[in-house]
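Lifted from Swiss-Prot, the feature list:
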type	residues	note
ACT_SITE	Asp370	active site, proton acceptor
DOMAIN	63-124	domain 'SH3'
DOMAIN	130-222	domain 'SH2'
DOMAIN	248-504	domain 'Protein kinase'
MUTAGEN	Gly2 to Asp	In Src42A-myri; 63% of mutants die during embryogenesis. In embryos, leading edge cell morphology is irregular, the actomyosin cable is disrupted and dorsal closure is delayed. Stage 16 embryos, which have undergone dorsal closure, have an irregular arrangement of epidermal cells
Amino acid sequence: MGNCLTTQKGEPDKPADRIKLDDPPTIGVGVGVPQIPMPSHAGQPPEQIRPVPQIPESETAGANAKIFVALYDYDARTDEDLSFRKGEHLEILNDTQGDWWLARSKKTRSEGYIPSNYVAKLKSIEAEPWYFRKIKRIEAEKKLLLPENEHGAFLIRDSESRHNDYSLSVRDGDTVKHYRIRQLDEGGFFIARRTTFRTLQELVEHYSKDSDGLCVNLCKPCVQIEKPVTEGLSHRTRDQWEIDRTSLKFVRKLGSGQFGDVWEGLWNNTTPVAIKTLKSGTMDPKDFLAEAQIMKKLRHTKLIQLYAVCTVEEPIYIITELMKHGSLLEYLQAIAGKGRSLKMQTLIDMAAQIAAGMAYLESQNYIHRDLAARNVLVGDGNIVKIADFGLARLIKEDEYEARVGARFPIKWTAPEAANYSKFSIKSDVWSFGILLTELVTYGRIPYPGMTNAEVLTQVEHGYRMPQPPNCEPRLYEIMLECWHKDPMRRPTFETLQWKLEDFYTSDQSDYKEAQAY
């Protein structure tokens, strides 16, 4: 097949070759549009910033210095931050303060704080552009089959089933093949026992030159579509959940919901964010701040990152990451409005992503209470994330009670929750079943032609929506399981996640053995 990629020995300082791509009812937090490019040099922030403490060169120089390499570009958000470019070498001066580290650029000698998930230790496997850490096989397949990747694109990930082993995933035309990388007791790695390697880097170099039994030579590493989300806005705000509302700039109104508006904005004149403003009187600020302290600890790739809040005065502001394509509801309706459609495989994958986020909330004993397509947000590559988790509980009862004509989302709510206010993770499962109908009908309102009062009565008497047009029978069976009258007989989100992931996974994705040619 010829050489597509050659990893040269003796060049450990060569920057990792990552490909950078720019990154009705209630509207979900963080609804957005294409992100504003961050300026290379941040403007003067609205608050006085303490100068970064200077550490003498002698304290960190020498053999024990921690040298890391930048995996992505980063532009300073405050005067405390350090801007850097992908491939730049950084000396870590202090890594004891959580997710933001104090660093010095080896190139410019400037110092400042950096997000720790934007860098990796020099010469480590984490610094390699083909290492994707702990992602599932299904996620590897999705990434490799993106149009940005070509035949021979590959990645290495941690094995899902074998501790200390790895898996190699390779794009072969329109399919993905997987190979187990096993580790020898005495050290080293192999796919086929006839050929062993001291390091994963050597393994990649070998199979880049010669397929040696694989389906194809390894070519370019799988592209990275998204930059990671930082944990909080900056080092300065890591323990400062409440921020000054004067640090926010409202750029463009994105939409209005029942309880407030959603804006595209800037924090500190540097950082694109989504700002949700809650109408005065919607919820008690003290209750919201207490709930926000819990919400900020919920971290998962399928949950919208909550950055900060403004609760000192009303209206309350909620500041989150900005998603490029807005709410799932509007995204689906826009696709249908243009006469287009998505593959059923894509829709089911979106459902699996939502189930993964809800499985995490389930594991944390946390209830969403308002799971619907309007509260799920969409990014590039049909990546979806759950928003507004937990907020419904805080809405004042006179604003959000289960009565006909009120703002309560009757058609998404389990009967025990709508009639008796018995909310649980199992009532979220019911709502997930309704969300599945929104997916396959491109945002159609559930129970078409029925009023809220009719829905309450009919569902209580056993009525369930019929199978939507063009819906896979197996998917409709999952919907019916979600709508079981007995909450305890509804599936867990963990079960829903693997059912939907297995639904997506093709039979051709089994692990392969390297062939002896």
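Cβ coordinates are placed from backbone N, Cα and C, and glycine is handled just like the others.
Original residues only.
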Indicate whether Asp370 (active site, proton acceptor) is helix, strand or coil by DSSP.
coil
Compute the average pLDDT of the predicted model within the domain 'SH2' (130-222).
93
Where DSSP helix means H, G or I and strand means E or B, what are the helix, strand and coil counts for the domain 'SH2' (130-222)?
18 helix, 27 strand, 48 coil
